[in-house]
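Swiss-Prot annotations:
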- Leu2 to Val: In strain: MEL20, ZBMEL131, ZBMEL186, ZBMEL384 and ZBMEL398 (VARIANT)
- Ala47 to Asp: In zuc(RS49); produce some eggs with a more normal eggshell phenotype in addition to the ventralized eggs compared to null mutants (MUTAGEN)
- 164-211: domain 'PLD phosphodiesterase' (DOMAIN)
- His169 to Asn: Abolishes cardiolipin hydrolase activity (MUTAGEN)
- His169 to Tyr: In zuc(SG63); produce some eggs with a more normal eggshell phenotype in addition to the ventralized eggs compared to null mutants (MUTAGEN)
- His169: active site (ACT_SITE)
- Lys171: active site (ACT_SITE)
- Asp176: active site (ACT_SITE)
- Asp225 to Glu: In strain: =MEL01, MEL02, MEL11, MEL12, MEL14, MEL15, MEL16, MEL17, MEL18, MEL19, MEL20, ZBMEL82, ZBMEL95, ZBMEL131, ZBMEL145, ZBMEL157, ZBMEL186, ZBMEL191, ZBMEL229, ZBMEL377, ZBMEL384 and ZBMEL398 (VARIANT)
- Leu252 to Val: In strain: ZBMEL191, ZBMEL229, ZBMEL377 and ZBMEL384 (VARIANT)
Amino acid sequence: MLITQIIMKQIRDYPIVSTISIAVSTVLASEVIWKLVQCSRSKREKASRVHEVIIFNELGEICAAVHMRNSSMGSQKPQVSPCCNTHCSLRNVAKIVEQIDRAVYSIDLAIYTFTSLFLADSIKRALQRGVIIRIISDGEMVYSKGSQISMLAQLGVPVRVPITTNLMHNKFCIIDGFERVEEIRLLRKLKFMRPCYSIVISGSVNWTALGLGGNWENCIITADDKLTATFQAEFQRMWRAFAKTEGSQIQLK
């Protein structure tokens, strides 16, 4: 009661100072509450982020006939009908497609060979959503039979390759990499950003029918901040190093 009386007396005696003090206190309290909300939200988001190892092996295709019977004509996504095969290749591909379909701002793909129609369709959907896509590939494999890279280049996706006979043998994809998203924010002068978080997809597997459905391969999908930052930094380095090849060395066939 005494404290309340003292506060009221201060307000009467010093109305301007008291008003400013109350306003500042309210703002500070709001900031603290907002930070707590952000912290709580961040913890929930991190807990729900993906960290998964996908294994491809000779057992992945034993259920292929069932999926073919249950698939719809012209579908652009893997039709994963109920399947008891824990090694199902189609389910594994669907997990990669799911992450690409979640891309908000950027996809940076460094891939040796890329012929998968399902994954190419998911990249095209991202392009239609306004996602900025960049591809680094091998100078020879961009022309391999069934390569989807030339097709994506025709749609406006910039493609770069090394100026060397050494192989560009990487197989990784960064989705909404923090550094890249910040670059896009500054480039587009965006004031409000949609929620997103960085994902990296990497492993031994090429994005081909055989790699995704017959070979013994592995693929890691993770939202680990350090890993995504490391892959993003290497992509950025290669992108700058191969700058001369964009639009000049890639001749569409």
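Note that the numbers count up from 1, one per residue, in the order the chain is shown.
Using N, Cα and C of the backbone, Cβ positions are placed for all residues, glycine too.
Taking the features listed in Swiss-Prot, we show where each one sits on the structure.
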residue: His169; record: mutagenesis position; DSSP (3 states): coil
residue: Asp176; record: active site; DSSP (3 states): coil
residue: Asp225; record: variant position; DSSP (3 states): helix
Notebook entry, point to check: Of all the recorded positions here, Asp176, Asp225, which one's CB has the most other CB atoms within 10 A?
Noted result: Asp176
Next item on the list: Report the member of His169, Lys171 (the recorded positions) whose C-beta atom has the most other C-beta atoms within 10 angstroms.
Entry: Lys171
Check: Taking just the CA atoms, what is the gap between Asp225 (variant position) and Lys171 (active site) in Å?
Finding: 19
Check: How many of the residues that make up the domain 'PLD phosphodiesterase' (164-211) does DSSP mark as helix, as strand and as coil?
Finding: 14 helix, 11 strand, 23 coil
